[in-house]
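As recorded in Swiss-Prot:
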- Ser84: active site, acyl-ester intermediate (ACT_SITE)
- Lys87 to Ala: 200000-fold decrease in catalytic efficiency with cefamandole as substrate (MUTAGEN)
- Ile117 to Phe: Significant increase in ampicillin resistance. 2-fold and 3-fold increase in catalytic efficiency with ampicillin and nitrocefin as substrate, respectively, mainly due to an increase in substrate affinity (MUTAGEN)
- Ser142 to Gly: Significant reduction of catalytic activity for both nitrocefin and ampicillin. Leads to in vitro clavulanate resistance and decreased susceptibility to carbapenem inhibitors, but is still susceptible to ampicillin-clavulanate in vivo (MUTAGEN)
- Ser142, Thr251, Gly252, Thr253: substrate binding site (BINDING)
- Glu182 to Ala: Loss of catalytic activity with cefamandole as substrate (MUTAGEN)
- Glu182: active site, proton acceptor (ACT_SITE)
- Arg236 to Ala or Ser: Significant reduction of catalytic activity for both nitrocefin and ampicillin. Leads to in vitro clavulanate resistance and decreased susceptibility to carbapenem inhibitors, but is still susceptible to ampicillin-clavulanate in vivo (MUTAGEN)
- Thr253 to Ser: Only minor impairment of catalytic activity with both nitrocefin and ampicillin. Still inhibited by clavulanate and carbapenems (MUTAGEN)
- Thr253 to Ala: Significant reduction of catalytic activity for both nitrocefin and ampicillin. Only minor impairment of the inactivation by clavulanate. Larger increase in resistance to carbapenems (MUTAGEN)
Amino acid sequence: MRNRGFGRRELLVAMAMLVSVTGCARHASGARPASTTLPAGADLADRFAELERRYDARLGVYVPATGTTAAIEYRADERFAFCSTFKAPLVAAVLHQNPLTHLDKLITYTSDDIRSISPVAQQHVQTGMTIGQLCDAAIRYSDGTAANLLLADLGGPGGGTAAFTGYLRSLGDTVSRLDAEEPELNRDPPGDERDTTTPHAIALVLQQLVLGNALPPDKRALLTDWMARNTTGAKRIRAGFPADWKVIDKTGTGDYGRANDIAVVWSPTGVPYVVAVMSDRAGGGYDAEPREALLAEAATCVAGVLA
């Protein structure tokens, strides 16, 4: 990653991405048949329960209702650890709080600031990184140090975590909360409400950020582009949808077998849906292995309904 300013080219590319994934959705939204409805929830719930048994896991799923489809819900209002899914609304909070020129601000840091899973930040200790580069690293590579530096930049009287939670409250999310930075936020024991959200809450936040007006078009385009080029989600929601669906996402992984993914997906005709899939395997203890295949199979169930 070169240390250079956030230029017009990057913004134009991001705007092009936003048009490509949403333009056909606007065109198609009025053409969807009124008969497009979801099947009875019991059948899907049984399939999700079977996945829980097979993977020895707890699964949470939420797909918000659209004008012609009912919501898909399974443990949608149970709390799950954020893990790195918080980085998508974190970047949105930074974009919301500042003008686009803020993306060129250089942030310097030392080796003492490097945290686990920081593949990008650890390469730039000598040069520092711009806010724009930190946003890119936090979303596309789930870089923990980048996220902590963005939290510090977000600032506020109670610190970055309080400012982040406050941003969620401004979007109407009264459930989610962030209490710690990376990597501690991934380590809270089962049943602890710190650093948690629900599939329902995070899905509605993502809906506002990508499909709503929580961000102006230019900033929304940047967030959409970074999520579209995410490098960590190939085996999760993306794996569960057919190749002709467009998917943008942000993953999260943590202790106690936690594996999450939040996404916006577009059908081949351009119809958008928000999909949140969260999981943990607390019964396996602190070192339980996250199961990406569980998320992929849950996404396949969702895709089968939406298709």
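Even glycines carry a Cβ here, placed using N, Cα and C.
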Checking the recorded positions Arg236, Gly252, Thr253 against Glu182 (mutagenesis position) with a 10 Å Cα-Cα cut-off, in sequence order, leaves none
Over all pairs in Ser142, Thr251, Gly252, Thr253, the listed substrate binding residues, work out the largest Cα-Cα distance in Å.
10
Cα of Gly252 (substrate binding site) to Cα of Ile117 (mutagenesis position), in Å and rounded, measures 12
Assigned conformation of Ile117 (mutagenesis position) - DSSP reduced to three states
coil
Please report the three-state DSSP label of Lys87 (mutagenesis position).
helix
Same chain only, sequence gap of 6 or more: which residues have a CB within under 8 Å of the CB of Thr251 (substrate binding site)?
Cys83, Ser84, Thr85, Ser142, Asn230, Thr232, Gly233, Arg236, Ala259, Asn260, Asp261
I need the neighbours of the substrate site defined by Ser142, Thr251, Gly252, Thr253. Which other residues of that chain put their C-beta within 8 angstroms of the C-beta centroid, in sequence order?
Cys83, Ser84, Thr85, Thr232, Lys250, Gly254, Ala259, Asn260, Asp261
Chain-internal residues near Lys87 (mutagenesis position), provided their CB is under 8 angstroms and they sit 6+ positions away:
Ala138, Ile139, Ser142, Ala147, Lys250
